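Taking it in order: structure first as structure tokens, then the write-up.
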Amino acid sequence: MSANDFKPETWTSSANEALRVSIVGENAVQFSPLFTYPIYGDSEKIYGYKDLIIHLAFDSVTFKPYVNVKYSAKLGDDNIVDVEKKLLSFLPKDDVIVRDEAKWVDCFAEERKTHNLSDVFEKVSEYSLNGEEFVVYKSSLVDDFARRMHRRVQIFSLLFIEAANYIDETDPSWQIYWLLNKKTKELIGFVTTYKYWHYLGAKSFDEDIDKKFRAKISQFLIFPPYQNKGHGSCLYEAIIQSWLEDKSITEITVEDPNEAFDDLRDRNDIQRLRKLGYDAVFQKHSDLSDEFLESSRKSLKLEERQFNRLVEMLLLLNNSPSFELKVKNRLYIKNYDALDQTDPEKAREALQNSFILVKDDYRRIIESINKSQG
């Protein structure tokens, strides 16, 4: 034993660095998770192992999982976390191959022979990107095949979406959207969505035979090897378009979006409104009635907060003189209680500072749209 062996840091590993995730197709692509605290605790540190490496690999088509934990030494302490057992508890039981890589390869190679999402799932849309064809499917979790696939991929939600949890697969209101390469059948990403009953008032409840629903995007993930290639926007648009065409859905929402998804959503929603001619409408009429705006919001199936943001962005895009007034009015109402208790001059300054932050953020989004198109 060397002197270093008595230092705690010798036996302490970053869980984010120790866990090596791979998606294996023609080539293996390895990457690190963003988060491991759901598995290894809030500190994301693992104590008791030297030179720890945790391999978590998936076949790029079937996502058959494989785990292999390696280390050069382990402390003989009963309190040391069993890192392999801990990881396996988050993976589908009796479906993971542990340590036997040859067996894993044989298993997914055999499974690939009959693996075909198009035989089981409902096709939503398809698109071309960089000379390749991609298909979007959807499924409920009632189907055994869909449940097996979701159990294999759901750990990616924990590793790449902050504060994510496993969904209740026994709830029939969940639907999963799947994105795959049409030729290779490689899975590119997936989205969990949920439908809530939407109460529209007593009159509507009495008259409508068919129930109406809010549709929610919950977990949205493009796997790391396929990110920053345009798939996120294509998948998002496919889902939104399918909901716009679904007469039972009255409103589209997103659950706790992070900043990156907010940007993706804003860019795509703005471009959709511009294609529908709202850009021209706001250019001609900067002072639109509340009735027109509410009617537009409902036809676009947008929640109020998102619709108001898009209206403000369109006003800024068209250099409308009403942009500043509209934003400040919204900010004042939102922060009324705090501003009402503040010195008038300081309140005006705070309102102006908030307005500048909103304006700068909108400009950033608009510039990213112009850059992607130009």
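Cβ atoms are placed via backbone N, Cα and C, with glycine included.
The following features are taken from Swiss-Prot:
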type: ACT_SITE; residues: E255; note: active site, proton donor/acceptor
type: BINDING; residues: F220, L221, I222, Q227, N228, K229, G230, H231, G232, S233, N258, R267; note: acetyl-CoA binding site
type: DOMAIN; residues: 135-303; note: domain 'N-acetyltransferase'
type: MUTAGEN; residues: W197 to E; note: Abolishes interaction with HAT2
type: MUTAGEN; residues: Y199 to E; note: Abolishes interaction with HAT2
type: MUTAGEN; residues: A202 to D; note: Impairs interaction with HAT2
type: MUTAGEN; residues: F205 to E; note: Abolishes interaction with HAT2
type: MUTAGEN; residues: R214 to A; note: Impairs interaction with HAT2
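Taking the features listed in Swiss-Prot, we show where each one sits on the structure.
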{"residue": "W197", "record": "mutagenesis position", "DSSP (3 states)": "strand"}
{"residue": "R214", "record": "mutagenesis position", "DSSP (3 states)": "strand"}
{"residue": "F220", "record": "acetyl-CoA binding site", "DSSP (3 states)": "strand"}
{"residue": "N228", "record": "acetyl-CoA binding site", "DSSP (3 states)": "coil"}
{"residue": "E255", "record": "active site, proton donor/acceptor", "DSSP (3 states)": "coil"}
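Here the binding-site residues are N228, N258, and the one ringed by the most other CB atoms within 10 angstroms is N258.
Ranking the recorded positions W197, Y199, R214, G232 by the distance of their Cα atoms from the Cα of E255 (active site, proton donor/acceptor) places R214 first. The subset of mutagenesis positions (W197, Y199, R214) lying with their Cα within 10 Å of the Cα of I222 (acetyl-CoA binding site) is empty, i.e. none. Annotated pair G230 (acetyl-CoA binding site) and R214 (mutagenesis position), C-alpha to C-alpha distance, rounded: 27 Å.
Put simply, F220 is the one of the binding-site residues F220, N228, G232, N258 whose Cα lies nearest to the Cα of W197 (mutagenesis position). Distance between Cα atoms for N258 (acetyl-CoA binding site) and R214 (mutagenesis position): 20 Å, as a whole number. Summarising the environment of the residue listed as 'active site, proton donor/acceptor', the number of other Cβ atoms within 10 Å of its Cβ, over all protein chains shown, is 13. Among the binding-site residues F220, N228, G232, none has a Cα sitting within 10 Å of the Cα of Y199 (mutagenesis position). Largest Cα-to-Cα span within the acetyl-CoA-binding set F220, L221, I222, Q227, N228, K229, G230, H231, G232, S233, N258, R267: 19 Å.
Figure note: comparing Cβ neighbours within 10 Å for the recorded positions W197, G232, the maximum is reached by G232. F220 (acetyl-CoA binding site) sits 17 Å from R214 (mutagenesis position), taking the C-alpha atoms as the reference points. Cβ neighbour count for R214 (mutagenesis position): 18 (other Cβ atoms within 10 Å of its Cβ, all protein chains included). Other Cβ atoms within 10 Å of the Cβ of Y199 (mutagenesis position) number 11 in total over all chains.
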